[in-house]
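Okay, structure first, notes after.
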Amino acid sequence: MGQRPFSPNHRSGVLNATTAGAVQFNVLGPLELNLRGTKLPLGTPKQRAVLAMLLLSRNQVVAADALVQAIWEKSPPARARRTVHTYICNLRRTLSDAGVDSRNILVSEPPGYRLLIGDRQQCDLDRFVAAKESGLRASAKGYFSEAIRYLDSALQNWRGPVLGDLRSFMFVQMFSRALTEDELLVHTKLAEAAIACGRADVVIPKLERLVAMHPYRESLWKQLMLGYYVNEYQSAAIDAYHRLKSTLAEELGVEPAPTIRALYHKILRQLPMDDLVGRVTRGRVDLRGGNGAKVEELTESDKDLLPIGLA
């Protein structure tokens with residue numbers, strides 16, 4: 001008899017039960033499995049890594065052999081598959097002990113296992129991606145106030161380095177690098193939107209922290225220079241450029257990108273930034289109001305309504 005195709009409405013995979021829907025899966029920081037605000041015990045690092053691997057491929061079947069390779073890499077023990085199954089049983093028991101029907105979440109399905117998550121709000125990664133994509137779309141259309149709300153919401157999901165308690169596993173390192181790129185993109189676009197809305201003063205401290213953590217990330221330096229300049233701190237903008245230039249020269253032997261050098265020369269000559277800021281101040285910034293309000297028409301009280309999380 002052929003295998004029944006997976007369907008979210010199939011009884012063994014239904015996640016509409018109140019208890020199952022209350023489970024939260026978090027990877028943007030140490031791995032967490034929460035039930036109504038209570039962290040559930042996840043066991044040894046290898047057992048947590050099995051859950052992490054399933055969570056990164058949520059709603060898809062992960063082969064047992066793929067789990068073995070991810071956990072033990074090049075030197076799995078002879079009974080590795082049996083050990084993986086033991087980890088799965090332990091995780092199911094943890095869910096069951098918390099009052100959750102584990103059959104609705106952790107499913108055995110050839111050639112391995114599937115972690116079922118029926119609601120995107122149950123996973124911090126899904127919430128981050130959804131808010132990020134909405135923010136980038138709003139930013140591309142020039143709706144910068146709307147972009148700020150989405151991008152700030154995306155960053156609220158982060159608690160620390162991706163799967164920070166499992167960084168010794170190669171699959172975590174690879175995933176973390178890719179996702180960190182997304183996080184930095186969100187920070188960059190959030191700074192751009194805030195500067196467009198006249199809130200450079202709010203993002204400058206955050207940008208300073210970010211360039212200290214990511215000294216080669218020229219897109220962050222660009223926003224920092226622009227933020228200082230439009231906030232009438234020309235000397236600080238010039239200093240930021242020289243800090244970047246020294247870092248790149250001493251550690252990589254390269255010059256800043258042409259766009260960064262062009263921005264620096266405009267700052268030296270005290271030229272207007274119409275190509276970088278004027279373009280956005282002509283755009284609408286509030287989708288919800290529907291009145292096409294421009295940035296220059298925002299009052300100071302309007303600007304104060306922008307997310308304080310920017311700081």
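Just so you know, glycine gets a Cβ as well, placed from its N, Cα and C.
Predicted, not measured: the structure shown is a model, and the values here were computed from it.
Experimental mutagenesis at this site is recorded by Swiss-Prot as G112 to A, annotated: Has no deleterious effect on the transcription of the moa1 locus. All protein chains shown were included, and the count of other CB atoms within 10 Å of the CB of G112 (mutagenesis position) stands at 23.
Of all Cβ atoms in the protein chains displayed, 23 besides its own lie within 10 Å of the Cβ of Y113 (mutagenesis position). According to its DSSP assignment, Y113 (mutagenesis position) is in a strand. According to Swiss-Prot, the mutagenesis experiment Y113 to A carries this note: Shows significantly reduced transcription of the moa1 locus.
In the structure as shown, the Cβ atom of E181 (mutagenesis position) sits within 10 Å of 11 other Cβ atoms. Annotation of the mutagenesis experiment E181 to Q in Swiss-Prot: Shows reduced transcription of the moa1 locus.
According to DSSP, E181 (mutagenesis position) is assigned to a helical segment. For E181 to D, Swiss-Prot lists a mutagenesis experiment annotated as follows: Has no deleterious effect on the transcription of the moa1 locus.
A mutagenesis experiment is reported in Swiss-Prot for this position, E181 to I or W, and the note states: Completely disrupts protein function, as shown by the dramatic decrease of RNA levels for the moa1 locus.
The distance from the Cα of E181 (mutagenesis position) to the Cα of Y113 (mutagenesis position) comes to 29 Å.
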